[in-house]
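Copied from Swiss-Prot, the annotated features are:
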type: ACT_SITE; residues: SER324; note: active site, acyl-ester intermediate
type: ACT_SITE; residues: ASP567; note: active site, charge relay system
type: ACT_SITE; residues: HIS618; note: active site, charge relay system
type: BINDING; residues: GLN162, MET325; note: substrate binding site
type: MUTAGEN; residues: SER324 to Ala; note: Abolishes catalytic activity
type: MUTAGEN; residues: HIS618 to Ala; note: Abolishes catalytic activity. Fails to localize to lipid droplet biogenesis sites on the ER
Amino acid sequence: MGTLFRRNVQNQKSDSDENNKGGSVHNKRESRNHIHHQQGLGHKRRRGISGSAKRNERGKDFDRKRDGNGRKRWRDSRRLIFILGAFLGVLLPFSFGAYHVHNSDSDLFDNFVNFDSLKVYLDDWKDVLPQGISSFIDDIQAGNYSTSSLDDLSENFAVGKQLLRDYNIEAKHPVVMVPGVISTGIESWGVIGDDECDSSAHFRKRLWGSFYMLRTMVMDKVCWLKHVMLDPETGLDPPNFTLRAAQGFESTDYFIAGYWIWNKVFQNLGVIGYEPNKMTSAAYDWRLAYLDLERRDRYFTKLKEQIELFHQLSGEKVCLIGHSMGSQIIFYFMKWVEAEGPLYGNGGRGWVNEHIDSFINAAGTLLGAPKAVPALISGEMKDTIQLNTLAMYGLEKFFSRIERVKMLQTWGGIPSMLPKGEEVIWGDMKSSSEDALNNNTDTYGNFIRFERNTSDAFNKNLTMKDAINMTLSISPEWLQRRVHEQYSFGYSKNEEELRKNELHHKHWSNPMEVPLPEAPHMKIYCIYGVNNPTERAYVYKEEDDSSALNLTIDYESKQPVFLTEGDGTVPLVAHSMCHKWAQGASPYNPAGINVTIVEMKHQPDRFDIRGGAKSAEHVDILGSAELNDYILKIASGNGDLVEPRQLSNLSQWVSQMPFPM
């Protein structure tokens, strides 16, 4: 104790001497507490002296926050900000809660807190508060959180309850939902494996679409890859490893716990009377090439029989809903089901018109997506596969680009997403339809460009057609063969070619090469998001290290990725075929099927990680109030209540595109 006392006295003396140099004289204190207090004051003054030197460097910005005595001004005090934060933290919950008070108690609540007066006070304090809080106050005063807005409809069951109240709608048409690429859970059904990987440990565990997937890819990467990769030669299951798509609504409602996909749609359909006897989720193994889905799983046969059963039991035609790649699957199915031949549907012409009431194309990729090209060239996945951020981070973090490329190349379903229509849709080196959007000095038709060439192998820029050809040329022979057997990415030059292409399955995923079915009573709804920057073109470089991946996006470039209008994944121009169909009867739409186009503006809620009820992002659109509203109206037989809306110039672009017919 004596030692501590002497040390403190010495510190006091030192502090006193230093303070005397600055012109301040302090009396000695006898109390130990006062000695500590004096020590603290001396420490603060030393900091003040040091701060004075820094103040000369910082200049007016530092002095502006202090008054003439060197103290912080009251408006910049942390204590003031804390008090204001606490004040707002108490009053704002009352403000939001007032909107949800029962009608019988609303007057009492309004008398308790006068929100008009609160807004006046908030106006007085807005200039003092941080920018984030000020923006929050602006949203409140603008009425962005009123009950009449769609934000309130982001809650569970909200859209269904509102439509039930306003229109008294009820379930009518059976509903079949076809999910998009990678959004269906994949689970292991194998029990053998090999010497390095015992498959029985993963029996009936989801190796895609669960936290178990994340744990396995981190803890046992080699085993996880052996399960999810397909056999390169056959495109089917590798020996001793068996994965299958999860079934039922659980297969697509959530990707990972907390990250919903179709759950909002299920909830709202349930409100108006839908249940498993009236709707189903047609989950599929999206890794497989389309005809391999039929060859291995009889997927299209099961889908046909499910639709026929629904039609027989209910007496109503079926409503098909496809999201993303699911829309391609539905378009393919409508050609498959009426085609004749082995592994085909053999339903005969007229089957679609007899069994299908409507086709809802929600953010569909009927003409592909540019992101599929860098996925197959250089394994880009973080921004290519729009799903749970944690899952995509795991794929980017724990797998090299070479590993990702090899995995993606075995998945025969991925090439189906390659863009279709060549220069008609995607432009050439001279121009593209989207160029006027941003007044580009360059053109989006220049899809892949090389700013730094290290060899003669890649010494020119590439259009979309050239880029796809290059992608295949640097791919393994077995991938080239599978793509040529399963898909086609061009366009038909005349009506005769359109009809001829209906005979072979490789054309059925491309609406530029085959017409819509003869189904005059079917209705098509194309609903997609706009106003969200979307990848459209890329700058690539050739790596010097031959042992590494040969081609990668050149992130050292000033602009490695060129963005355009879209929904964050699918660019606007990829919906061109909907507008071509909507022009009326033509070789592409021989029956004159009625096509309704609804463009949804992406207006995400800044306080909702999934964007809220007004989001039109590629995946989050499934939770938007507007899309759910349309789905329920169409499924209940009230599709006439869906009003077309075009916010972009795509219809004008399509009229100027060089379609051959």
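Keep in mind that glycine also has a Cβ here, set from the backbone N, Cα and C atoms.
Nothing has been swapped: the model has the original residues at all the noted spots.
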For the recorded positions GLN162, SER324, the largest set of other C-beta atoms within 10 Å encircles the C-beta of SER324
CA pair MET325 (substrate binding site) / ASP567 (active site, charge relay system), Å rounded to integer, equals 14
For HIS618 (mutagenesis position), the closest of the recorded positions by C-alpha position, picking from GLN162, SER324, ASP567, is ASP567
Long-range Cβ list for ASP567 (active site, charge relay system), cut-off under 8 Å, min separation 6+ in sequence, same chain only, gives ALA363, TYR528, GLY529, VAL530, ASN532, THR534, HIS602, ALA616, GLU617, HIS618, ILE621
Within 10 angstroms of the C-beta of HIS618 (mutagenesis position), the count of other C-beta atoms across all shown chains comes to 26
Rounding to whole Å, the Cα atoms of SER324 (mutagenesis position) and GLN162 (substrate binding site) are apart by 27
The correct three-state DSSP answer for MET325 (substrate binding site) is helix
For GLN162 (substrate binding site), the three-state DSSP class is helix
